[in-house]
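**Q** Below: one structure in structure tokens.
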Amino acid sequence: MGSRGGSGGDGAESHGYAADIHSIREAQARIAPYVHKTPVLSSTSIDAIVGKQLFFKCECFQKAGAFKIRGASNSIFALDDDEASKGVVTHSSGNHAAAVALAAKLRGIPAYIVIPRNAPACKVDNVKRYGGHIIWSDVSIESRESVAKRVQEETGAILVHPFNNKNTISGQGTVSLELLEEVPEIDTIIVPISGGGLISGVALAAKAINPSIRILAAEPKGADDSAQSKAAGKIITLPSTNTIADGLRAFLGDLTWPVVRDLVDDIIVVDDNAIVDAMKMCYEMLKVAVEPSGAIGLAAALSDEFKQSSAWHESSKIGIIVSGGNVDLGVLWESLYKR
């Protein structure tokens, strides 16, 4: 783990970031009718294993099964009627796709969803369930973006970016507001990182409320571009990714990178075996089924890297963002059986 970054609450509002505490509070008011205020769970058994008090913000119980509905609904309900009339388009491997489809359905407008051919079946089914118009792409981010651009040009639909967008970031940040409203004494939050929309929103909100709070990212070893970016001081992309955490394969955007660079204190990298072990622990001790991307925060809290760091010694009450629960049960049981 590297040195702490970031300058706290004032910096979170004054350095020209895409979002701030004000846009996040506006998002909270805007999306309140359309999202769940998800529960915060705890387990004395898990606390004993980790050696700290953990508070799990369970976005696996969110509408569409993940935190993504926060950013999607904020983006879609922020559109004026003329902008919304031609619908919205996005590209996503799963959770954001379903969230956009659902938010568009709630707004009564069409949603064009570009999905890579390797997306998990359970997540594709969610998009269909919410009435999204699916357009397939190849698996690369370049293909996804190219197809989304073509659909946008053909339909006039507004792009709802999965992470690199002010309204998306602001919507995701509302999860941090809820967590700290319920457990204000939290001193560290561990957040999954991929494109950076969630952790950017969490960091901007949390550090505005409590400048001394620590924000840690959790990232899979097979898709550790954020850790490499943090070390290099610039955005690093990878030629390919290989991880069970299918929701954590995107790379940082130009709007999320400055927040990650400045306000994320450290990035903990864990392997897929650790993620599966954390999924099992969530199921056995929290009685909650979570997807790999949602379990990675617990995996990070259990890691030797964290326990050997100053962050572990300086933390007592740790928030864990359980980002989603859209897991293919067949994959879940196969993974748990192998462990």
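Each residue, glycine too, has its Cβ placed from N, Cα and C.
For all the noted positions, this structure keeps the original residue and models no substitution.
Marked as Ca(2+) 1 binding site by Swiss-Prot: Thr90. The feature Mg(2+) 1 binding site is assigned by Swiss-Prot to Asp187, with similarity to another entry given as support. Swiss-Prot documents Glu219 to Ala as a published mutagenesis change and attaches the note Reduces catalytic activity and abolishes the regulatory effect of Mg(2+) addition; when associated with A-225. The Ca(2+) 2 binding site annotation in Swiss-Prot covers Glu219, Ala223, Asp225 and is backed by similarity to another entry. The Mn(2+) binding site annotation in Swiss-Prot covers Glu219, Ala223, Asp225, and the record cites similarity to another entry as its basis. One entry in Swiss-Prot concerns the mutagenesis experiment Asp225 to Ala. Its note says: Reduces catalytic activity and abolishes the regulatory effect of Mg(2+) addition; when associated with A-219.
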**Q** In Å, rounded, how far does the Cα of Thr90 (Ca(2+) 1 binding site) sit from the Cα of Ala223 (Ca(2+) 2 binding site)?
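**A** That comes out at 22 Å between the alpha carbons.
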**Q** Neighbourhood of the Ca(2+) 2 site (Glu219, Ala223, Asp225): other residues with Cβ within 8 Å of the Cβ centroid, in order?
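**A** Here the nearby residues are Ile193, Ser194, Pro220, Gly222, Asp224, Ser226, Ala227, Gln228, Leu238, Thr241, Thr243, Leu248, Arg249, Phe251, Val269.
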**Q** What is the total of other Cβ atoms whose distance to the Cβ of Ala223 (Ca(2+) 2 binding site) is within 10 Å?
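**A** Step by step: centre on the Cβ of Ala223 (Ca(2+) 2 binding site), count other Cβ atoms within 10 Å, giving 22.
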**Q** Counting across all protein chains present, how many other Cβ atoms fall within 10 Å of the Cβ of Thr90 (Ca(2+) 1 binding site)?
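**A** So the Cβ neighbour count for Thr90 (Ca(2+) 1 binding site) comes to 30.
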**Q** Between Asp187 (Mg(2+) 1 binding site) and Glu219 (mutagenesis position), what C-alpha distance do you get in Å?
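**A** The Cα atom of Asp187 (Mg(2+) 1 binding site) is 20 Å away from the Cα atom of Glu219 (mutagenesis position).
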**Q** Long-range neighbours only, meaning 6 or more apart in sequence with Cβ under 8 Å: which ones does Glu219 (mutagenesis position) have?
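**A** Counting only residues 6 or more apart in sequence, the Cβ neighbours of Glu219 (mutagenesis position) under 8 Å are Pro192, Ile193, Ser194, Ser226, Ala227, Leu248, Ile267, Ile268, Val269, Val270, Ile296.
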**Q** In the structure shown, which of the recorded positions Asp187, Asp225 has the fewest other Cβ atoms within 10 Å?
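**A** Asp187, out of the recorded positions Asp187, Asp225, has the fewest neighbouring Cβ atoms within 10 Å.
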**Q** Which three-state DSSP class does Asp187 (Mg(2+) 1 binding site) fall into?
**A** coil
